[in-house]
Amino acid sequence: MAGGRGASGRGRAEPQESYSQRQDHELQALEAIYGSDFQDLRPDARGRVREPPEINLVLYPQGLAGEEVYVQVELQVKCPPTYPDVVPEIELKNAKGLSNESVNLLKSHLEELAKKQCGEVMIFELAHHVQSFLSEHNKPPPKSFHEEMLERQAQEKQQRLLEARRKEEQEQREILHEIQRRKEEIKEEKKRKEMAKQERLEITSLTNQDYASKRDPAGHRAAAILHGGSPDFVGNGKARTYSSGRSRRERQYSVCSGEPSPGSCDILHFSVGSPDQLMVHKGRCVGSDEQLGKVVYNALETATGSFVLLHEWVLQWQKMGPCLTSQEKEKIDKCKRQIQGAETEFSSLVKLSHPNIVRYFAMNSREEEDSIVIDILAEHVSGISLATHLSHSGPVPAHQLRKYTAQLLAGLDYLHSNSVVHKVLSASSVLVDAEGTVKITDYSISKRLADICKEDVFEQARVRFSDSALPYKTGKKGDVWRLGLLLLSLSQGQECGEYPVTIPSDLPADFQDFLKKCVCLDDKERWSPQQLLKHSFINPQPKLPLVEQSPEDSGGQDYIETVIPSNQLPSAAFFSETQKQFSRYFIEFEELQLLGKGAFGAVIKVQNKLDGCCYAVKRIPINPASRHFRRIKGEVTLLSRLHHENIVRYYNAWIERHERPAVPGTPPPDCTPQAQDSPATCGKTSGDTEELGSVEAAAPPPILSSSVEWSTSAERSTSTRFPVTGQDSSSDEEDEDERDGVFSQSFLPASDSDSDIIFDNEDENSKSQNQDEDCNQKDGSHEIEPSVTAEAVHYLYIQMEYCEKSTLRDTIDQGLFRDTSRLWRLFREILDGLAYIHEKGMIHRDLKPVNIFLDSDDHVKIGDFGLATDHLAFTAEGKQDDQAGDGVIKSDPSGHLTGMVGTALYVSPEVQGSTKSAYNQKVDLFSLGIIFFEMSYHPMVTASERIFVLNQLRDPTSPKFPDDFDDGEHTKQKSVISWLLNHDPAKRPTAMELLKSELLPPPQMEESELHEVLHHTLANIDGKAYRTMMSQIFCQHISPAIDYTYDSDILKGNFLIRTAKIQQLVCETIVRVFKRHGAVQLCTPLLLPRNRQIYEHNEAALFMDHSGMLVMLPFDLRVPFARYVARNNILNLKRYCIERVFRPRKLDRFHPKELLECAFDIVTSTTNSSLPTAETIYTIYEIIQEFPALQERNYSIYLNHTMLLKAILLHCGIPEDKLSQVYVILYDAVTEKLTRREVEAKFCNLSLSSNSLCRLYKFIEQKGDLQDLTPTINSLIKQKTGVAQLVKYSLKDLEDVVGLLKKLGVKLQVSINLGLVYKVQQHTGIIFQFLAFSKRRQRVVPEILAAGGRYDLLIPKFRGPQTVGPVPTAVGVSIAIDKIFAAVLNMEEPVTVSSCDLLVVSVGQMSMSRAINLTQKLWTAGITAEIMYDWSQSQEELQEYCRHHEITYVALVSDKEGSHVKVKSFEKERQTEKRVLESDLVDHVMQKLRTKVGDERNFRDASDNLAVQTLKGSFSNASGLFEIHGTTVVPNVIVLAPEKLSASTRRRHEIQVQTRLQTTLANLHQKSSEIEILAVDLPKETILQFLSLEWDADEQAFNTTVKQLLSRLPKQRYLKLVCDEIYNIKVEKKVSVLFLYSYRDDYYRILF
């Protein structure tokens, strides 16, 4: 029993131990998992008495913590002793964020789970289930409406960020994919190359055979370099050629029978008359002159790439036998001597230059087998000769003849004043260029060469008979005789060959008297050109005030009335056949049809007799004394600049004057009062109808209290005048070079110079009113004085493009509204034309259907710009001021509003009203809205209906459309019309905005088909069509002419080794400065993909690779470097680079312009320091100090800040979203791409007010010291917070930089220029320029040496897709190194630059081996040395070679010298020679070089010290030179004369010496005792001989050189005194610097 009980007890104890172990293990695991959230609730958990587990777990949602947890609960589990076989007790306490229902639900779930897990440990499973439940119910508590709003906004922001991140990731993936694809392509390309290489090795012979058989021989023929007549484009791209098929220049001469083949091209060299040898490509023959025996060719001068004319004479002989006899040789030698005499004469002719003579450039003669060819290069004149005019055009009008005569006399007088006689003045030797300028050619030399070459050299002397009936008169009076005959021929339209000369009596009296003074038989009575210039024919006394001639009037003729039939033109004037001959209108044109006539004038359809094309000629009666005439001239000037396919072209304009008998009671033509005009004559120009005129007359007049004319600009009155012409052509080229430079000047506003316009308070109708008054006055005069008197009438003729079809008014009346596609196409073309004229800063202001024409191809042509102008805005205040003197404003019966611009039904409200509001180009858009409605609406039958409908449309509140227009078919039309007719101009669109609007349907298929195909092809770069297009593009043939001219301006053939040496010296000097700052040279890749964000103005030179990808050459060195820094994650670097940058050419098929730019950049990870900027500026200051030529120019430093510029723009009312556009406009203004008026027009298109523009100019024109500008800058701080913060930040940066520059010792003037705009889109922070003012072509112009700034924000734009990390600070400067080259080259004292230190010369061929070994030793020792390749050169040739290459030392190696070498020195213009052992040569040369370098360093240090002492940074005078401050240098002057001098003479010589050497002494002065001057009475050549004296050695060597000197020169006694004095100064006194000065020749040399 006992044993049984014991057994039974052990059996019960085993499960008990198993429970406790399992419980302990679970508790340990839970504690490890939950850590601090686990709590054992047993009071004595580790006591001896074992209790069942009772724990508490604090549970949260699974995987969450912190702010994301909104719910939690505590799980209490109390286990029985037999757990886990028995379910434990479960409780949930301290629940947060859970409702009671949720807690009960969770508890029920736990109880069910516990039952299922019975028999297994389950607390962890229960806890995990609780956490899962909490995760599902983890929701934030309800929030307030404000919190929900903020949360929603945060979510939206987060969504946007996610979307942006997604797009960025997509772009990154695309970039990475493209990178990977290109890597694969590179691998495939390598494989293909290997395979292709193997194939080429196998089939090389077959390939060569195929290539030879398929090669096109025609492709190797050289094309003609110079072609004949080129097409002249007229109108809408239509080409017309001259009737003769030749260029205007070719028609100067008769056809050349012996014209060479088009492929011939000879190269000629000219030396006579030119300082440098000229190389010329001889082109095709353009004519010959039998009288002068010459042939004329076109030619191209290679150095400048300019066209010239080549006049060629051939002196021919025929040999009687195989060899020349002595007599024949003597005759040939005689001819050669005559040609040499002609060359001597020609040397003086090339110096002649006058606007009315053709310049000679060079002459050359060359001997061939049986002839001598003489060539003369002359100026190329684009025009015709008067002989051609005589043969084709007949008589020259009197007015034009007067102009020709005055210019001929001016040129002839210039020749005579220079003792040059023309000898053969005739119609063929007078040219007239395109501007009407007369130029005399073939003077003097042509007659002489013609006489030499006229007959065979060996022909026997015989009597010659002249074919001319006129005697030949010689001398200057003979030129006047021939001038009279020429003028008589021009007036008659044919050559005058009778003798004695008879002057027709029907010529004007003053012209008859003028001709008598020219062709009188007695030479003594014949007037000179100077006397003839004062004749009354040249200087007439006009009855009416004459109009000032301008370029527009250069083709002006005497007036002659048109010959329109009387039934078409009732007011046609009377004319005679003689008067008709003087009219350019009748000479050049044939009348076809009267197109229209009205108050403003008549429009006539004519045909040009020369080209056969039809034109429309507008004939306008004018009064030359009126202000309105000046206005018309200005308008014609403006209109001539327009060239667009949708604008009527204006070709020529001229004035004709005619005196006719005035019939009493008859008004002048086109001056009939409007009330008397019949409907047929008082209409308008082409296409108008009587019905339209009546409609306009019935239109209600607008409310108007003053003349509706406008002022020239927002801040100028209406009388502001703009100069007519800008600079001359050379200045334009010079300005273009400046614009194409490394950078442009700062914003320096200047007066515009585009036109000479005074826009007065007159318009078309007020002008008619004035004409009516003139007519009334004339009528009154006739009543008082009924006799017939001569009356002068002036007409302006304007030659315009002729539109054959109709006007838009005709098209509207024919039912345009039915053809919707045509309607939209025409509307788009009108918008294109308006956008063009608005871009040019002009306003039409009279836009209506009758002023919009349609050509034969049904394309729009906007015309009738009679009231167009190009001013910025108009204010009514100016109108009222100007109205005061012009009388009362009325409506005239023609339907127009007098004083009103445009027609009442189309004029915009701001023009029509009387308020003081400004208007701009949008007035045309309002008129277009009315026009577009008429295009879209059915033709209105009656005038009253049209007036009513259009007035309803002009309602100020909103347009009121007719009921039958308000349907679904016109939805887009209504939207466009409502937008255009908005009475608020700010809300009205511009033409460009409307073109880009979605309201306009896409272009029609016939217009856009090609563009669509191209767009589709370019969009699919992997398609077959794209590859085919690229293949065709790269298969283009390049002609030899294009190949030659492509880089002709770069390869000019004028290479100079000295220029290259100077460039190398400058570069080495600049690099030395950079290296002192720790910079390293770093060059970036040449090509970049096209980047529109960086280069927005298409200023980069773009190219296309074989795949069609657009790449660009570097515009500057900054952008490629920023890209390089970004891609390589560079944080700290100082680099310099001297590389080429490129500018695109305006002309096609030209090599991009190359400029050499030097860049210096500092990249640092320090972001809050201004020291890098100051160091960059200081570096440029150091470079200036290295070059004396730059120190003399007095450079100033201009600073600005991009934030300060932004603050100014914001302060001036410019919206922040338009800042980028304003930067572009200001930058274009700085680079002079836009005139000031164009800038104003572009600002106006941005809807900026005139007040904003005035404030802007007020700020950007400010510059000065920081202290002086601080009040102006501080005035911005008082503005809104954003502007104030920008100003404070920028002001602090400017103060820091200015302070650092002072600490660094920068002595240049530092100024703040608020108008400095230098690549603002690229820079962020300080920007700066180094600028000086220099005098160029009689005007002071700014010259920029360097410019730069901070560009931190440019680097992130080039970062890769996966690049992270800080962005460094970067500051850089660009230096126009070409300007430094030019400054050093143009120094008064030329800089000595040598290509090597020593030249090794072998004396004889046997010594060449020794010379080679010696040169190798010099190279090894680090001495730059050259070896003379030609050992046979003479001593003179050797010296010339050393002089040309500026080599100082020469080593002569000869076997006769044994182991010695002769070393010749050419230092300081003296020659010395010394024998040195060959083994000691290296040491000897190095010692010489060290001495030379030390002397140069001492001289440079002395100059630098002087410059630092005297440099004050002040602008001393207009030339930009520094004033020399400090102590005046007064050295010891010794005057040594051959005879005794008086005290006054000696004093005069001393003053002369000190004045002459003042500047040089100031630069060399260190101590007064170390500089002395010896003034002697010797010539310049003798002074140079003293440089051979050797005073550095002992006395014996000095005496030896003195004996050598005296043996070569006379006056030995005086020379011995000079040598003794030199010995006393240099040897005994040991004076370091001695000036040997010749007061006879004012010449000196320095003896160091």
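Every residue, even glycine, has its Cβ placed from backbone N, Cα and C.
Here is what Swiss-Prot says about this protein:
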- 25-137: domain 'RWD' (DOMAIN)
- 286-538: domain 'Protein kinase 1' (DOMAIN)
- 589-1000: domain 'Protein kinase 2' (DOMAIN)
- LEU595, GLY596, LYS597, GLY598, ALA599, PHE600, GLY601, ALA602, VAL603, LYS618: ATP binding site (BINDING)
- LYS618 to Arg: Inhibits autophosphorylation, eIF-2-alpha phosphorylation and antiviral activity against Sindbis virus (MUTAGEN)
- PHE1142 to Leu: Decreases autophosphorylation, binding to tRNA and Sindbis virus genomic RNA and eIF-2-alpha phosphorylation in amino acid-starved cells; when associated with I-1143 (MUTAGEN)
- ARG1143 to Ile: Decreases autophosphorylation, binding to tRNA and Sindbis virus genomic RNA and eIF-2-alpha phosphorylation in amino acid-starved cells; when associated with L-1142 (MUTAGEN)
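In the predicted model, the domain 'Protein kinase 2' (589-1000) shows an average pLDDT of 66.
If you measure from the Cα atom of ARG1143 (mutagenesis position) to that of VAL603 (ATP binding site), you get 46 Å. Taking the C-alpha positions, the distance from PHE1142 (mutagenesis position) to VAL603 (ATP binding site) comes to 50 Å. Here the C-alpha separation of LEU595 (ATP binding site) and LYS618 (mutagenesis position) works out to 10 Å.
Among the listed recorded positions, namely LYS597, LYS618, ARG1143, the Cβ with the most fellow Cβ atoms inside 10 Å is that of LYS597.
Applying DSSP to the domain 'RWD' (25-137) sorts its residues as follows: 47 helix, 24 strand, 42 coil.
Counting in whole angstrom, GLY601 (ATP binding site) lies 7 from LYS618 (mutagenesis position) by their C-alpha atoms.
Between the CA atoms of VAL603 (ATP binding site) and LYS618 (mutagenesis position) there is a gap of 4 Å. On a Cα basis, LYS597 (ATP binding site) lies 9 Å away from LYS618 (mutagenesis position). Figure note: comparing Cβ neighbours within 10 Å for the binding-site residues LEU595, VAL603, the maximum is reached by VAL603. When Cβ atoms from all protein chains are considered, those within 10 Å of PHE1142 (mutagenesis position) total 20, not counting its own. DSSP classifies GLY601 (ATP binding site) as coil under the three-state reduction.
With a 10 A radius on its CB, GLY601 (ATP binding site) counts 22 other CB atoms from all the protein chains. DSSP assigns ARG1143 (mutagenesis position) to a strand segment in the three-state reduction.
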